[in-house]
Amino acid sequence: MFAKLKKKIAEETAVAQRPGGATRIPRSVSKESVASMGADSGDDFASDGSSSREDLSSQLLRRNEQIRKLEARLSDYAEQVRNLQKIKEKLEIALEKHQDSSMRKFQEQNETFQANRAKMAEGLALALARKDQEWSEKMDQLEKEKNILTAQLQEMKNQSMNLFQRRDEMDELEGFQQQELSKIKHMLLKKEESLGKMEQELEARTRELSRTQEELMNSNQMSSDLSQKLEELQRHYSTLEEQRDHVIASKTGAESKITALEQKEQELQALIQQLSIDLQKVTAETQEKEDVITHLQEKVASLEKRLEQNLSGEEHLQELLKEKTLAEQNLEDTRQQLLAARSSQAKAINTLETRVRELEQTLQASEEQLQQSKGIVAAQETQIQELAAANQESSHVQQQALALEQQFLERTQALEAQIVALERTRAADQTTAEQGMRQLEQENAALKECRNEYERSLQNHQFELKKLKEEWSQREIVSVAMAQALEEVRKQREEFQQQAANLTAIIDEKEQNLREKTEVLLQKEQEILQLERGHNSALLQIHQLQAELEALRTLKAEEAAVVAEQEDLLRLRGPLQAEALSVNESHVTSRAMQDPVFQLPTAGRTPNGEVGAMDLTQLQKEKQDLEQQLLEKNKTIKQMQQRMLELRKTLQKELKIRPDNELFEVREKPGPEMANMAPSVTNNTDLTDAREINFEYLKHVVLKFMSCRESEAFHLIKAVSVLLNFSQEEENMLKETLEYKMSWFGSKPAPKGSIRPSISNPRIPWS
């Protein structure tokens, strides 16, 4: 580094040394002393001519002593210069060693830092690649699950449509059954009227028989003429006895049929009891399912709380929330199906009870008819006995009896015709009762089939609920795993950030150490420069002393040349020292610029910090979006629960009001117009109730649509369009206006025509 300076110093020392051991001048001799000594020597040489030899010898001795002193001083200065050169060489060697060791350390630290940086970059790249692969796999799995859930949702929609169709068919069957019941009631009323007419005719004929008895009492005088008629009457008596036997046989047959009907009634009661037991079982099962549903709702609430506490900012939570809403909709559909099954079973039981009551009434009416026929037969027997007594007592009334035979025969024929008509009516009643029993049996079979279908559907829904629970548990596990993975990723990011901070701190420390070492090097270089300056000054003094000695030994003429040479040397050493200083500074600056450690912190700090800030901002934005979506979905869930409560209340009111009104209308109008009036009244009540329900729901939806925010109103567009029968263009216009209100710089949508009620589209009743 200082090769040029070393060469110059060696040349100067070689010039300064004389061949044959030149004497040294002491360091303290200055230019003034040299000048004074030259002046003295000149004076002395000038005075040599005039002085004596003794003075010359004394002066020479003095000069020799002075020369010896100067040589001793020069030798001391030479030793000091040698020592200084040795110290300088040692310092240069130590400085070179220190520079080499520091450069090696810097290179090693730079290599280790670059290796660590490369390892960290590779690790970060591998970790990011792994995370990307994991997220892509998870996204694929979530998309597959989404497709599966959409297929399940489509199947559930199809099932719900099938259930609605079945419910409509059940409603139609109930309407037909009500019409048939009204017809049967009308027929029974007609038969009761005919039976009343027959009773009136029987009463009139009993009156006629009493009149005939009075006539027979009056005709006792004519018993002699009626002896022949008595024989005929006896024959007629035998025929009447045969008829009585026939009537008794028919009575026994009717009693047997009555017992059979009672047995069937008992069987029906047993079936009703079984149905009630099944109903109790179904209610118990529904209560258990409602408990399960409430438990699931509590789980859903707890999961929502956990999600709100976790505040995880990932997109798969949105899909989990969608699946949660789908599961809640499925639960609500199962509740509606259970309510429909309950209502249908309750209606079926009510219809069965009413039919059993009607059959009991028909049985009571048939028993009353049998009692009346028994009374008629007993009255006929009493009449026959009275006739026999009258025949025995009044044999002389035979002629009058012959006259009355024809009348009696006519009356008996009329009675026989009446009995035949009664038997026919009884047979018709029996056939109608049997038909009613068959219809009831068929309806019971249909109800059993419906019950089996509902049980199957309930089992299917239970199985689906189990599947949904399992899927929900799996989703919970997946969400927990995702949360753990996110926490691990966050921990890794924090660790990477800490490592980056530690590395930056290490780099700062190394920079500080470099600065300190550079400062130490600069101080040492300054000391070296000071030593070189001292050495140069010493060399200058030595050269001056040598010049003085040469001037003393030579003539005064040579002193001027020596002085000029010394001045030239001084002039040359100034730029040489400046060049050495500039070379040192340029070398130090080149080392500092070539050292890659100074450029590392700028290249190594910024990307990590920028990536962390971007990730934090994105996570915060995603967290805010997820929180808003959770709040909106919670609000929609609460709105759906309120709607379900309102619909339950309206359905309960409808179920409470409808049967009482129907019974009241049936009792008030028992004429021939019942067959046409009853179904029309029920249809009108159904329509009015449905309209009231639709109006209340429409009012609720419109008020909610007008009072809520734009983001919530955007979800209610479909309901408003369905209730108000909007067309697709009107619905799109509503969406565009809401989007214009929600946006900041959107353009206002152009009106596509006046909104008119869609008459062509039929109104779809809300269900």
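Glycine is no exception: its Cβ is also placed from the backbone N, Cα and C atoms.
Quick caveat, the model's predicted, so the values are computed rather than measured.
Feature annotation from Swiss-Prot assigns domain 'GRIP' to 688-737.
Under mutagenesis, Swiss-Prot gives Phe2 to Ala with this note: Loss of TBC1D23-binding.
A mutagenesis experiment is reported in Swiss-Prot for this position, Lys4 to Ala, and the note states: No effect on TBC1D23-binding.
Here Swiss-Prot notes a mutagenesis experiment, Leu5 to Ala, with the remark: Loss of TBC1D23-binding.
In Swiss-Prot, the entry for mutagenesis Lys7 to Ala states: No effect on TBC1D23-binding. The structure shown retains the original residue.
Quoted from Swiss-Prot, the note on the mutagenesis of Ile9 to Ala is: Decreased TBC1D23-binding.
For Phe695 to Ala, Swiss-Prot lists a mutagenesis experiment annotated as follows: No effect on RAB6A-binding, nor on targeting to the Golgi apparatus. According to DSSP, Phe695 (mutagenesis position) is assigned to a helical segment.
In Swiss-Prot, a mutagenesis experiment is listed as Trp744 to Ala, annotated with the note Drastically reduced targeting to the Golgi apparatus, small decrease in RAB6A-binding.
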- Which number gives the other C-beta atoms within 10 angstroms of the C-beta of Phe695 (mutagenesis position), all protein chains shown included? 11
- Across the domain 'GRIP' (688-737) the predicted model averages a pLDDT of 77
- How do the residues of the domain 'GRIP' (688-737) split into helix, strand and coil according to DSSP? 43 helix, 0 strand, 7 coil
